[in-house]
Amino acid sequence: MAKSNGENGPRAPAAGESLSGTRESLAQGPDAATTDELSSLGSDSEANGFAERRIDKFGFIVGSQGAEGALEEVPLEVLRQRESKWLDMLNNWDKWMAKKHKKIRLRCQKGIPPSLRGRAWQYLSGGKVKLQQNPGKFDELDMSPGDPKWLDVIERDLHRQFPFHEMFVSRGGHGQQDLFRVLKAYTLYRPEEGYCQAQAPIAAVLLMHMPAEQAFWCLVQICEKYLPGYYSEKLEAIQLDGEILFSLLQKVSPVAHKHLSRQKIDPLLYMTEWFMCAFSRTLPWSSVLRVWDMFFCEGVKIIFRVGLVLLKHALGSPEKVKACQGQYETIERLRSLSPKIMQEAFLVQEVVELPVTERQIEREHLIQLRRWQETRGELQCRSPPRLHGAKAILDAEPGPRPALQPSPSIRLPLDAPLPGSKAKPKPPKQAQKEQRKQMKGRGQLEKPPAPNQAMVVAAAGDACPPQHVPPKDSAPKDSAPQDLAPQVSAHHRSQESLTSQESEDTYL
């Protein structure tokens, strides 16, 4: 497949047609003409009146295609309560993920508070852990020159990403600069994969909620954990998921499945942009954010559910099917979905209640993969296994998070005084008897041999499990006794605690 050149117009590939135009066609939406017109304002758009335009709560220009009308506002008291609960979860993240993951899932379904959404996405996706594991990596990639063949394509795509949003309205503005940095860094981080233009809207949404470095690592997690293979050259993963979606549709909405089968409409004609852009180009913005909240928590299952809900309500009744007699009418219906079925409260409720599980998706994936191998041979792009949400990512890659303790623990020798005590602790009675017998047998007074076990004591009084020490018989009898020097645990060496770690996390 030819690499993207950023020049083809917006269209979906026909059934059986090559996917060579898919990677570039996603860069241009249906409003490409107005996009270019708006971007022609350049970086002086503020001087030409942009500063006087009203901006909605999401950062879109009021009256533009990205802006929304009246929204269901969450009462301020409820919002503050949710913020308090989320702050507690984020400050004790490992504990909540280990013991109360279901509660996190329920709170993601209710919606993450806007002030904490960016931080929560970093924790849910594992991007926070990746950043800690790779300090300075993004700066290193950012300072590198990059591959010219990708830089030209990325630069041409910058003004097409949410041109009615205040971050990206100005050509060469800070939003477009950060978007360029993130996408260029990814081409250097994964040179074998390069750049797919569907990654641009994903990165842009992340940049609306967090700085460039954090957005980069969240993008890495999406491409490698949530949607592996989606942005590879052959787009094999998205083709497989198209077949999975179509198979699941038969159980969710037989009427819609039968109609699409009769019209011989390939799933790639309607689901490619949905899945590759995670509905960021399809749904109203309030719905996009709610879908992403659940997506980061529960994984690609949410993307499948949203697609199935849209298909079910667009083509799921005989009356709706009668209005779509041909392929063109059907495709137009799916491209111009009713605002009612995309409305935030309605869509989220339908998605939560739809009984489609990870097990069903994985079972269907094996079936479709077997069919692919029988008809087309082996996959050319080997992508890592897909992980279904935050819990699976945490279990697969826990990361070096600090232990949930009030203070670091230290190791003390047995004969050292305990914290807060003045006297040196006496050895056990059994050890005293053995020492007396040895001294009587030798006829001389000797210093008692140093103990061979260390006692681990927490600085705050919390006991930690003792380290393994070789048995007493393993040491040579004629060796001179030596005092054990105090040793510091690995946790103490890291000089990390929950408080110090979270104090660095001030970006909301």
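Cβ from N, Cα, C; glycine included.
Annotation source Swiss-Prot lists domain 'Rab-GAP TBC' at 111-299, citing sequence analysis.
A mutagenesis experiment is reported in Swiss-Prot for this position, Asp157 to Ala, and the note states: Loss of activity. No effect on subcellular location. Cβ neighbour count for Asp157 (mutagenesis position) (all protein chains, 10 Å cutoff from its Cβ): 25. Annotation note: Asp157 (mutagenesis position) sits in a helical segment as assigned by DSSP.
The note that Swiss-Prot attaches to the published mutagenesis Arg160 to Lys is: Loss of activity. No effect on subcellular location.
Over all protein chains present, the Cβ of Arg160 (mutagenesis position) has 22 other Cβ atoms lying within 10 Å.
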